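Peer 1: According to Swiss-Prot, the record shows the following:
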BINDING   78-85, 114-117, 119-120, ARG123  DNA binding site
MUTAGEN   VAL28 to Gly  Defective replication fork reversal (RFR), UV light resistant, resistant to mitomycin C (MMC)
MUTAGEN   TYR36 to Ala  Partially complements deletion, tetramerizes, binds RuvB, branch migration by RuvA-RuvB is normal
MUTAGEN   GLU55 to Arg  Binds dsDNA, increases HJ resolution with RuvAB, 1000-fold decrease in UV resistance
MUTAGEN   GLU55 to Asp  Does not bind dsDNA, slightly increases HJ resolution with RuvAB, 20% decreased chi resolution with RuvABC, no effect in vivo
MUTAGEN   GLU55 to Gln  Reduced binding of HJ DNA, binds dsDNA, increases HJ resolution with RuvAB, 40% decreased chi resolution with RuvABC, 100-fold decrease in UV resistance
MUTAGEN   ASP56 to Lys  Binds dsDNA, increases HJ resolution with RuvAB, no chi resolution with RuvABC
MUTAGEN   ASP56 to Asn  Reduced binding of HJ DNA, binds dsDNA, increases HJ resolution with RuvAB
MUTAGEN   LEU110 to Ala  Does not complement deletion, tetramerizes, binds RuvB, does not bind DNA, no migration by RuvA-RuvB
MUTAGEN   PRO114 to Ser  Defective RFR, UV light resistant, resistant to MMC, may interact poorly with RuvB
MUTAGEN   VAL164 to Ile  Defective RFR, UV light resistant, resistant to MMC, may interact poorly with RuvB
MUTAGEN   LEU167 to Ala  Does not complement deletion, tetramerizes, does not bind RuvB, dominant negative to wild-type (wt)
MUTAGEN   LEU170 to Ala  Does not complement deletion, tetramerizes, does not bind RuvB, dominant negative to wt. Alters conformation of isolated domain III
MUTAGEN   LEU199 to Ala  Does not complement deletion, tetramerizes, does not bind RuvB, dominant negative to wt
Amino acid sequence: MIGRLRGIIIEKQPPLVLIEVGGVGYEVHMPMTCFYELPEAGQEAIVFTHFVVREDAQLLYGFNNKQERTLFKELIKTNGVGPKLALAILSGMSAQQFVNAVEREEVGALVKLPGIGKKTAERLIVEMKDRFKGLHGDLFTPAADLVLTSPASPATDDAEQEAVAALVALGYKPQEASRMVSKIARPDASSETLIREALRAAL
């Protein structure tokens, strides 16, 4: 239904971003690896989206390019993997990092992601490897994977709280999220920086 949005960023509350298109505000869930690349509030952004309809909600998931969206759609076809878990997977790893982990059968790397146990990791490897064979070889080499070090927004007083809330939204338990953030917290860090560093440290 809604495959692409081009509009002005109104608010960024990781992992959610509010984009205004033609006077309508769309709330979009984005993996943190994509969220890092968004421009600041007030600037224009283009987001490729996947629309999910549930009994209790209609949700938009957003990505910086079609390759990331394709990988997300393949992930949610896997038994036991829903949109929330797929979002967490692509927040902990970039698209290319995930593809590499699957191709190398790195179960140990996958089980470090929230919500991924050994059985789910093994199932992902088996099912996703088969799917990759039917896709173009360069499908999952998006440019976004090369720009994870882009500048984050200025630090705010509640950056740590925002970072903890984002990690909880991605599937980490509150106590675990707090511990992850406290390990890498520093006064001058923005919430996006804290989230990025906490996820990297977890892997």
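Backbone N, Cα and C atoms are what each Cβ position is placed from, and that goes for glycine too.
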Peer 1: What is the total of other Cβ atoms whose distance to the Cβ of TYR36 (mutagenesis position) is within 10 Å?
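Peer 2: I count 23 other Cβ atoms within 10 Å of it.
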Peer 1: In which DSSP state, out of helix, strand and coil, do we find GLY82 (DNA binding site)?
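Peer 2: It is coil.
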Peer 1: Roughly how many Å separate the Cα of LEU199 (mutagenesis position) from that of ILE116 (DNA binding site), to the nearest whole number?
Peer 2: 14
Peer 1: If you measure C-alpha to C-alpha, which of THR78, LYS84, ILE116, ARG123, LEU167 (recorded positions) come within 10 angstroms of LEU110 (mutagenesis position)?
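Peer 2: Neighbours among recorded positions, in sequence order: ILE116.
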Peer 1: From the mutagenesis positions ASP56, VAL164, LEU170, pick the residue whose C-alpha lies nearest to the C-alpha of LYS119 (DNA binding site).
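Peer 2: Given the candidates ASP56, VAL164, LEU170, the nearest one is LEU170.
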Peer 1: Relative to the Cβ of VAL164 (mutagenesis position), which residues of the same chain, six or more apart in sequence, are found under 8 Å away?
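Peer 2: Listed in sequence order, they are PRO174, ALA177, SER178, VAL181.
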Peer 1: Across all the protein chains here, work out how many other Cβ atoms are within 10 Å of the Cβ of LEU110 (mutagenesis position).
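Peer 2: Other Cβ atoms found within 10 Å: 23.
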Peer 1: In sequence order, which residues at least six apart in the same chain have a CB under 8 Å from the CB of LEU170 (mutagenesis position)?
Peer 2: PRO15, MET32, LEU87, ALA88, SER91, GLY92, PRO114
Peer 1: Please name which of the binding-site residues listed here, GLY80, GLY82, ARG123, is nearest in space to GLU55 (mutagenesis position), Cα against Cα.
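Peer 2: Of the binding-site residues GLY80, GLY82, ARG123, GLY82 has its Cα closest to that of GLU55 (mutagenesis position).
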Peer 1: For THR78 (DNA binding site), which residues of its chain lie six or more apart in sequence with Cβ-Cβ distance below 8 Å?
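Peer 2: Residues satisfying the criterion: ARG123, LEU124, GLU127, MET128.
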